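Annotated features, as they stand in Swiss-Prot:
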- 82-154: domain 'RRM 1' (DOMAIN)
- 156-237: domain 'RRM 2' (DOMAIN)
- Phe119 to Ala: Abolishes accumulation in paraspeckles, but not in perinucleolar caps; when associated with A-121; A-198 and A-200 (MUTAGEN)
- Phe121 to Ala: Abolishes accumulation in paraspeckles, but not in perinucleolar caps; when associated with A-119; A-198 and A-200 (MUTAGEN)
- Lys198 to Ala: Abolishes accumulation in paraspeckles, but not in perinucleolar caps; when associated with A-119; A-121 and A-200 (MUTAGEN)
- Phe200 to Ala: Abolishes accumulation in paraspeckles, but not in perinucleolar caps; when associated with A-119; A-121 and A-198 (MUTAGEN)
- Tyr275 to Ala: Abolishes interaction with NONO and localization in nuclear paraspeckles; when associated with A-279 (MUTAGEN)
- Trp279 to Ala: Abolishes interaction with NONO and localization in nuclear paraspeckles; when associated with A-275 (MUTAGEN)
Amino acid sequence: MMLRGNLKQVRIEKNPARLRALESAVGESEPAAAAAMALALAGEPAPPAPAPPEDHPDEEMGFTIDIKSFLKPGEKTYTQRCRLFVGNLPTDITEEDFKRLFERYGEPSEVFINRDRGFGFIRLESRTLAEIAKAELDGTILKSRPLRIRFATHGAALTVKNLSPVVSNELLEQAFSQFGPVEKAVVVVDDRGRATGKGFVEFAAKPPARKALERCGDGAFLLTTTPRPVIVEPMEQFDDEDGLPEKLMQKTQQYHKEREQPPRFAQPGTFEFEYASRWKALDEMEKQQREQVDRNIREAKEKLEAEMEAARHEHQLMLMRQDLMRRQEELRRLEELRNQELQKRKQIQLRHEEEHRRREEEMIRHREQEELRRQQEGFKPNYMENREQEMRMGDMGPRGAINMGDAFSPAPAGNQGPPPMMGMNMNNRATIPGPPMGPGPAMGPEGAANMGTPMMPDNGAVHNDRFPQGPPSQMGSPMGSRTGSETPQAPMSGVGPVSGGPGGFGRGSQGGNFEGPNKRRRY
């Protein structure tokens, strides 16, 4: 039964010779090997198979294979590794004939023919298909000329040396992808799987490979943290698969001369043995010198790595010091900015305080001026009344100065003498009654004890806390609560009722006990 899709129908031809050739060329998995053998068997023209009857179109003529089965997991298609060189082509071959020669191995992507020199190139889909086509078509007679098929030289491959042990295939491919598309990147390892420090990179075209070679040669391309640059060189191409078969040897005179004797061991003491020994000694010397050179190079590399580690440590310390100095400089600059900001704030605060103090002083000065103005307006008439009161108190009796300082006391007579200081009679401070000791009226023993302090409200009126307003009392009334040691004096002649405000001593009878508001309380 025929399968559809990416499948092709092939003819089956059992040829033991081609079967052995295919088994030696293809060492892949069992399904791939079986499919490869089936493709190889279809190389030579086979006897025409009987055509199936027309009434049975589904009868099988062979078996079908899937081209995708020849792709390895992750393998890219149509790479440089799938490119074949075909030599010894007829000069009259056409491109259609050349394609028809490889049509059984998939659709090619590149076909080039140089008819003058008799060679061409073709690129197949996978490496496995290219190996099958090479194994099948190499040596095939085409127009009486045997074809010579080899894998084409990879002109976009580079050798990478001085790799770090931590570099992998993926890292190598990622590093060189910046120059162009990479088809394959491999780090070479030994039989134990340890990295040898070498690898190769295959680009899809020559321009990216040339660019990578120039850039890495002019500069230092680092793959890891270690400052260890990679060394990039063009890859040396070797054919280690086919080698040099006998059929390709040129039969020259030197060839026939060297082939006169078969392979053998030289016998000791002979001419052959002597020079063979000298050749071996030269090879041994070359080996020793190479080992010495390798040893010197290895020691130099170790020394360089040690110096590099020390220099890296010193460099890190220098970077840390520079970073510390930079941070200190930044902190100092921030501190300066902070100090400047604080200074500005302090100046602003001082200006505010100065302005506030100036405003307070202005308010205090304004308040003082206002108080002074009020005093000048309110105390001027009261001062005249106090003067009149003091002048009137000069003609009063011994107890006349009791109510001095009262703003509502009657003013003294105009014919009296000068008033005593602050309205007090300094000559009447004795507790024993007697004649007055000097000019001026006599003052009672308690005259100065009951002096009030005039109080002036905002309206200019004078009030006395100790002499509240009340009914008028008599000026010379005797005080019944006085002690017996005091002898009340007679009221002064010629002194009538005292005129004044309602808060002065009362008018009227002088007899009886004095019950005025200035009477001392007894506790």
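Every residue gets a Cβ built from N, Cα and C, even glycine.
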Of the mutagenesis positions Phe119, Phe121, Tyr275, Trp279, which one sits closest to Phe200 (mutagenesis position) when you measure Cα to Cα? Phe121
When secondary structure is assigned with DSSP, how many helix, strand and coil residues does the domain 'RRM 2' (156-237) contain? 21 helix, 28 strand, 33 coil
Alpha-carbon spacing, Tyr275 (mutagenesis position) to Phe121 (mutagenesis position), which is rounded to whole Å: 46
Overall pLDDT of the domain 'RRM 2' (156-237), taken as the mean: 93
Could you tell me which three-state DSSP class Trp279 (mutagenesis position) falls into? helix
Take the C-alpha atoms of Phe119 (mutagenesis position) and Lys198 (mutagenesis position) and report the distance between them in angstrom, rounded. 34
A correct count of other C-beta atoms within 10 Å of the C-beta of Trp279 (mutagenesis position) gives 10
Pick out which of the mutagenesis positions Phe119, Phe121, Phe200, Tyr275 has the most other Cβ atoms within 10 Å of its own Cβ. Phe200
If one measures from the C-alpha of Phe121 (mutagenesis position) to the C-alpha of Lys198 (mutagenesis position), what distance in angstrom results, rounded to a whole number? 30
Go ahead and report the DSSP secondary structure tallies for the domain 'RRM 1' (82-154): helix first, then strand, then coil. 22 helix, 21 strand, 30 coil
